[in-house]
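Beneath this line is the structure, given in structure tokens, with notes to follow.
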Amino acid sequence: MPAITVKPLTPPAGSAIDFGAVITDVDLEHLTDGDFSTIRSALYTHLVVVLKNQHQLTPKAQYELTRRFDPSATQYGHGKTLDAKRSILHPDLKTIPHQPQVQVIGHGFIDSYEGLENITLKHPHHRTFHRDPIPQEDDYDSTRFYRWHIDAALYGLNPPIVTTLLAVKVPGGRRQTVRYDDGSGETMDVPLGTTAFASGERMFELLSEEDKEFALSSRVEYAPHPYIWMSPARSLPTGLGLHSDDLELPLSELPPIDESAIQILPMVWKNPATGKPALQIHPSAVRKIHCGDGTVIDDLKKVREIAYKLQRPAISPQYVYAHDWEEGDLVLFHNRGVLHSVVGAFGEGEVRLFRQCNLAAGEGVVPYRE
């Protein structure tokens with residue numbers, strides 16, 4: 001086969017996205033070191049890489065590709081947290097029996113797939129997580145960013161380097177309007193069931209010099225067992241963090257806490273290939289901010305307000321890439337350089353089936369400023 005070519009995404013009209021690339025012809029079942037090197041370089045350079053026509057990709061090959069970015073990684077990025085019934089992640093994922101690092105996600109009834117029989121998948125609807133959902137009568141045409149996040153346990157396990165997401169079955173073609181509903185008046189036209197991406201590198205670039213310095217010198221402390229801790233809380237309408245209504249579970253109601261597993265991570269992470277800084281904060285899981293002068297901000301409302309102020313500019317419509325899924329698309333995204341969100345709500349009979357793989361990294365994130 002000829003050498004694979006990487007083509008940067010052409011931004012749609014009115015978009016200012018400066019990330020994303022497409023690779024059309026690559027045999028992932030027989031991936032040469034040279035072709036993998038091209039894909040790896042593309043991931044770090046473009047942050048989101050779409051590999052077209054991967055209908056035949058096996059779960060094993062998907063796992064092996066994901067692991068090739070980090071050979072020391074072997075276990076699913078959230079470990080066994082899915083076993084916790086109270087975790088907000090619990091309902092959304094099912095595991096492939098013969099390749100347990102690969103999850104099945106989607107919407108609707110699937111009679112048989114890769115050893116899973118008679119499963120009903122549920123695409124998360126924003127009304128299950130947002131405090132003030134869109135009225136029912138507007139629900140068919142309008143939607144929200146469900147939850148902007150990084151794929152990471154944020155407790156014990158290191159954030160995965162890459163997530164791979166394969167579209168096996170995609171319902172056809174209608175579009176929806178994402179409403180921000182935050183007073184900005186912003187909306188975004190998106191394909192049904194898109195996955196939305198925002199660049200952490202652009203997020204950092206958009207900061208004032210003062211905010212850049214604050215971000216570079218500060219670290220975020222995440223809650224222990226964050227997806228259980230946050231489970232009663234409800235999201236802002238932008239999907240970028242939570243309302244501070246004192247609904248989080250008290251630490252005494254969480255599973256046993258290992259203090260050494262609590263993560264305090266830099267706000268700004270360094271791209272290992274390009275050296276660029278990316279503002280990478282999981283806004284729903286933040287609990288404290290450790291400032292450069294040694295002080296700790298532990299007022300949760302204030303912590304969330306600071307994170308929101310830093311992150312909100314980069315999720316305005318012109319900076320968001322909303323991928324228009326086609327069956328056979330395998331999207332790789334640099335989980336340490338972008339935030340992403342589920343989007344959309346499916347109607348009766350709209351069936352979607354995706355496979356996802358991410359692996360807890362062998363090494364921790366690299367701070368931009370040591």
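Using the three backbone atoms N, Cα and C, a Cβ is placed for every residue, glycine included.
None of the noted substitutions appears here; every position holds its original residue.
Cβ neighbour count for Gln101 (mutagenesis position): 23 (other Cβ atoms within 10 Å of its Cβ, all protein chains included). The mutagenesis experiment Gln101 to Ala is recorded by Swiss-Prot, whose note states: Leads to elevated ferroxidase activity in the absence of substrates.
DSSP assigns His107 (substrate binding site) to a strand in the three-state reduction. The annotation substrate binding site is assigned in Swiss-Prot to His107 on the grounds of similarity to another entry.
DSSP assigns Asp138 (mutagenesis position) to a helix in the three-state reduction. Looking at Swiss-Prot, you'll find the mutagenesis Asp138 to Ala noted as follows: Exhibits relatively enhanced activity and affects the inhibition by 6,8-dihydroxypurine.
His149 (mutagenesis position) falls within a strand segment according to DSSP. For His149 to Ala, Swiss-Prot lists a mutagenesis experiment annotated as follows: Impairs catalytic activity.
The annotation Fe cation binding site is assigned in Swiss-Prot to His149, Asp151, His340 on the grounds of experimental evidence. In the three-state DSSP classification, His340 (Fe cation binding site) falls within a strand. Long-range neighbours of His340 (Fe cation binding site) (same chain, six or more residues apart, CB within less than 8 Å of its CB): Trp148, His149, Asp151, Thr195, Ala196, Phe197, Ala198, Phe333.
Mutagenesis annotation in Swiss-Prot: Asp151 to Ala, described as Impairs catalytic activity; the structure shown retains the original residue.
Swiss-Prot lists Ala167 to Asp among its mutagenesis entries, and the accompanying note reads: In xanA1; impairs catalytic activity. Within 10 Å of the C-beta of Ala167 (mutagenesis position) there are 22 other C-beta atoms, taking all protein chains into account.
Long-range Cβ contacts of Trp325 (2-oxoglutarate binding site) within its own chain (separation 6+, distance under 8 Å): Ala167, Val170, Pro191, Gly193, Thr194, Thr195. Among the features that Swiss-Prot reports, 2-oxoglutarate binding site is placed at Thr195, Trp325, Arg352.
The local packing around Cys357 (mutagenesis position), expressed as other Cβ atoms within 10 Å of its Cβ over all shown chains, amounts to 24. One mutagenesis experiment catalogued in Swiss-Prot, Cys357 to Ala, is accompanied by this note: Exhibits relatively enhanced activity, resistance to thiol-specific inhibitors such as DTNB or iodoacetamide, and elevated ferroxidase activity in the absence of substrates.
In Swiss-Prot, the entry for mutagenesis Asn358 to Ala states: Exhibits a 23-fold decrease in kcat/Km and affects the inhibition by 6,8-dihydroxypurine. The structure shown retains the original residue. Of all Cβ atoms in the protein chains displayed, 25 besides its own lie within 10 Å of the Cβ of Asn358 (mutagenesis position).
Of all the mutagenesis positions listed (Asp138, Asp151), Asp151 sits in the most crowded Cβ setting, with the most other Cβ atoms within 10 Å.
Taking only the Cα positions, the spacing between Asp138 (mutagenesis position) and Gln101 (mutagenesis position) is 37 angstrom. Proximity to Gln101 (mutagenesis position), judged by a C-alpha distance within 10 Å, picks out Cys357, Asn358 from the recorded positions His107, Arg352, Cys357, Asn358. Within 8 Å of the centroid of the Cβ atoms of Thr195, Trp325, Arg352, where the record puts 2-oxoglutarate, the same chain has further Cβ atoms from Leu165, Ala167, Val170, Gly193, Thr194, His323, Phe354.
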